[in-house]
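Trainee: According to Swiss-Prot, the record shows the following:
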VARIANT   Val5 to Ile  In strain: Arzag
VARIANT   Met32 to Thr  In strain: Arzag
VARIANT   Gly188 to Ser  In haplotype 19
VARIANT   Asp239 to Asn  In haplotype 10
VARIANT   Val253 to Ile  In haplotype 15
Amino acid sequence: MNYLVNYCKISFYFLMSISLSLFLISLKFLLMDLVYFIEWEILSLQSMSIVMTFLFDWMSLMFMSFVLLISSLVIFYSNQYMEEDYNINRFILLVLMFVMSMMMLIISPNLISILLGWDGLGLVSYCLVIYFQNVKSYNAGMLTALSNRIGDVALLLAIAWMLNYGSWNYIFYLDMMKNNIEMMIIGGLVMLAAMTKSAQIPFSSWLPAAMAAPTPVSALVHSSTLVTAGVYLLIRFNDVLMNWWMAQFLLLVSGLTMFMAGLGANFEFDLKKIIALSTLSQLGLMMSILSMGFYKLAFFHLLTHALFKALLFMCAGSIIHNMKNSQDIRMMGSLSMSMPLTCSCFNVANLALCGMPFLAGFYSKDLILEMVMLSYVNVFSFFL
């Protein structure tokens with residue numbers, strides 16, 4: 001067991017140190033307005049070449065640092081939360097595979113390498129959802145996998161359409177050809193892929209179902225990293241969303257998702273599903289502000305939301321663990337007396353989610369409201 005504990009701790013210290021260094025580097029990139037584009041050729045066949053490309057700018061480095069920070073804390077949390085599990089070694093390896101897939105997605109300006117990270121996320125999340133290997137987990141895992149397949153097919157079709165341009169490095173073509181019909185089709189396909197991964201209507205059923213996974217997985221995968229991959233992809237493709245019909249369609253869908261998730265959470269008794277539905281409403285908020293053209297604001301809310309939602313899930317995991325694995329909120333009472341520290345952290349995260357002044361959620365949500373009020377589409381959104 002000591003070997004496994006050390007394995008967890010090594011992963012924790014390694015990921016945490018990389019996270020802090022990447023955060024400092026991203027601040028330097030932001031202040032100096034630096035962008036590094038690294039490309040090398042893997043294979044060349046006559047006029048066709050396969051190249052591996054990485055894009056390092058402040059946005060990708062900062063998002064990577066946040067993903068690594070939450071991953072390291074989740075691994076540290078799993079050290080004791082899952083210490084009775086025989087397969088904790090396999091669990092940590094799956095989490096590390098997930099982090100690698102997420103890194104691949106974040107730093108790729110190339111649709112093919114994005115697909116590698118995208119499919120890696122889908123596969124590893126399926127393995128993590130079915131981790132407990134019972135009928136409920138298998139059903140939830142299949143629903144998760146099949147819902148995400150639609151987005152994978154849309155991304156493959158976008159790769160096929162990119163052949164019209166002669167390269168898959170979409171970042172070169174977004175600004176120049178954003179009014180072309182081909183780029184509109186590619187943008188529509190990317191938007192469909194992002195809607196499946198970020199669980200917008202009509203693909204939102206898989207996110208509450210994926211709560212069959214262990215709680216550390218919910219804290220990492222289904223709150224802060226996997227579900228925000230779709231939002232991050234749309235942030236990268238934000239020039240294509242300047243098309244008015246795409247933006248209005250996305251605004252309508254995300255508004256409906258917010259409404260549906262908020263309404264559904266009122267009638268739910270499962271603690272983890274309530275938090276999952278709040279994640280869904282926050283994803284709807286990110287998508288709606290993205291459709292109005294404020295992509296940096298969507299990124300800011302993505303970062304703040306990741307932190308307090310991971311804390312919410314970890315506190316929920318602690319409560320469920322002490323309730324002898326019962327997730328029914330009707331069975332919980334007087335928790336503030338028996339678990340004061342956990343309840344304090346839970347309430348802090350809850351107030352941040354509500355937008356309490358001077359907590360993380362306040363800064364992003366207040367900015368979002370201010371920008372929407374001052375925006376020219378505010379009449380449409382108010383009527384919505």
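The backbone N, Cα and C atoms fix where each Cβ goes, glycine too.
Can you tell me where each of these features sits in this structure?
Mentor: In the structure as shown, the Cβ atom of Met32 (variant position) sits within 10 Å of 9 other Cβ atoms. Secondary structure at Met32 (variant position), as computed by DSSP, is helix.
The Cβ of Gly188 (variant position) lies under 8 Å from the Cβ of Met246, each on the same chain and at least six residues away in sequence.
In the three-state DSSP scheme, Asp239 (variant position) is classed as coil.
If you take the C-beta of Val253 (variant position) and look for same-chain residues 6 or more apart in sequence within under 8 angstroms, you find Met195, Gln200, Ile201, Met287.
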Trainee: To the nearest whole angstrom, what is the C-alpha distance linking Met32 (variant position) and Asp239 (variant position)?
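Mentor: Distance between the two Cα atoms comes out at 23 Å.
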Trainee: For Asp239 (variant position), what is the tally of other C-beta atoms lying within 10 angstroms of its C-beta?
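Mentor: There are 18 of them.
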